[in-house]
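Peer 1: Just passing along the structure, written as C-alpha cells.
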Amino acid sequence: MNPIVINRLQRKLGYTFNHQELLQQALTHRSASSKHNERLEFLGDSILSYVIANALYHRFPRVDEGDMSRMRATLVRGNTLAELAREFELGECLRLGPGELKSGGFRRESILADTVEALIGGVFLDSDIQTVEKLILNWYQTRLDEISPGDKQKDPKTRLQEYLQGRHLPLPTYLVVQVRGEAHDQEFTIHCQVSGLSEPVVGTGSSRRKAEQAAAEQALKKLELE
C-alpha cells in the first residue's frame, strides 16, 4: 500500500498504529484476502456502541432509555459511519478484490462503514480501551454536540410513515430492484414510492432493512423534512 496515503490516513484518524499489520487488515475487504477485516469489524461495532452509549448516558442525565437508544442508533448507523469514512478519505486506502474494485466498492456506503468499525477494532487491539474511547469521542465531537433527543432521532422509515399518516396519505411502498454480491456480502437496492414525489427514491444497503431506511431518508430529504 502507498505509504504516503497510509500516513495521511493515520493523520486524519488521529492515531498511528504500532502494529501496521492491524491497520492493513482493517483496510482489507473479504474480496481481497482471506485475512480480511470482518472479525475486527465485529469487535469495533461493539466498542463503538459502548463508547457512544456511555457518552450519551453522561451527557443526557434526564433523558429516558428510548430517546438514548434512538440517538445512539443515529450516531452509529451506516450512513454516519460512511460520512466519517469520507472525511478520512478512506475509500482510496481500501484493499478490495478485482470484482469490488470494478463495481466501485471503494464508494459503497456499507464497505466504508464496515471499514470504520474495523479500524476501531484495530485501534483497540493496538492500544487499549481508554485510547480508542478518546479517539472515537474526538471523531464524534461535533455530532455529539449537535444531537438532541426528540422525534428527529426516530428512524427514517418511522418518520416518513408518521408524516404520511398525519396527512392521510398512502403509506410508502418499498420494492427490491437489485441484489448484488454473494450471500455473505450483498448490496440491496430499493425503490421507495411516496405519495407527493413524482419518481421513486433509491436506497442501497447491506441488508433489505438498511436499504429501505436509506430510501426513506432520501424521501425525507426530497420532502424537505431532513
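Heads up, the Cβ atoms here are built off N, Cα and C, so glycines get one too.
The following feature annotations were taken from Swiss-Prot:
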- Asp45: active site (ACT_SITE)
- Glu117: active site (ACT_SITE)
- 6-128: domain 'RNase III' (DOMAIN)
- 155-225: domain 'DRBM' (DOMAIN)
- Leu40 to Met or Trp: No effect (MUTAGEN)
- Glu41 to Ala: Reduced affinity for Mg(2+), catalytic defect. 85-fold reduced affinity for Mg(2+); when associated with A-114 (MUTAGEN)
- Gly44 to Ser: In rnc-105; slower growth, loss of RNase activity (MUTAGEN)
- Asp45 to Ala, Glu or Asn: 30000-fold reduction in catalytic efficiency, binds RNA normally. Partially rescued by Mn(2+) (MUTAGEN)
- Glu65 to Ala: Reduced affinity for Mg(2+), no catalytic defect at 10 mM Mg(2+) (MUTAGEN)
- Glu100 to Ala: Reduced affinity for Mg(2+) and RNA (MUTAGEN)
- Asp114 to Ala: Reduced affinity for Mg(2+), no catalytic defect at 10 mM Mg(2+). 85-fold reduced affinity for Mg(2+); when associated with A-41 (MUTAGEN)
- Glu117 to Gln: Loss of RNase activity, still binds RNA (MUTAGEN)
- Glu117 to Lys: In rnc70; slower growth, loss of RNase activity. Dominant over wild-type. Binds ds-RNA (MUTAGEN)
Peer 1: How many other Cβ atoms are found within 10 Å of the Cβ atom of Glu65 (mutagenesis position), counting all protein chains shown?
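Peer 2: If we count other Cβ atoms within 10 Å of Glu65 (mutagenesis position), we arrive at 8.
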Peer 1: Spatially speaking, which of the mutagenesis positions Glu41, Gly44, Glu100 is closest to Asp114 (mutagenesis position)? Use C-alpha to C-alpha, please.
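Peer 2: So, spelling it out, the nearest of the mutagenesis positions is Glu41.
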Peer 1: Can you tell me which mutagenesis positions out of Glu65, Glu100, Glu117 are within 10 A of Gly44 (mutagenesis position) by Cα, answering none if there aren't any?
Peer 2: Glu117
Peer 1: Of the mutagenesis positions Glu65, Glu100, Glu117, which sits closest to Glu41 (mutagenesis position) by Cα distance?
Peer 2: Glu117
Peer 1: Determine, from DSSP, whether Glu41 (mutagenesis position) sits in helix, strand or coil.
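Peer 2: It is helical.
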Peer 1: Can you check which residues sit near Asp45 (mutagenesis position), meaning Cβ under 8 Å from its Cβ, same chain, 6 or more apart in sequence, and list them in order?
Peer 2: Val76, Glu117, Ile120, Gly121
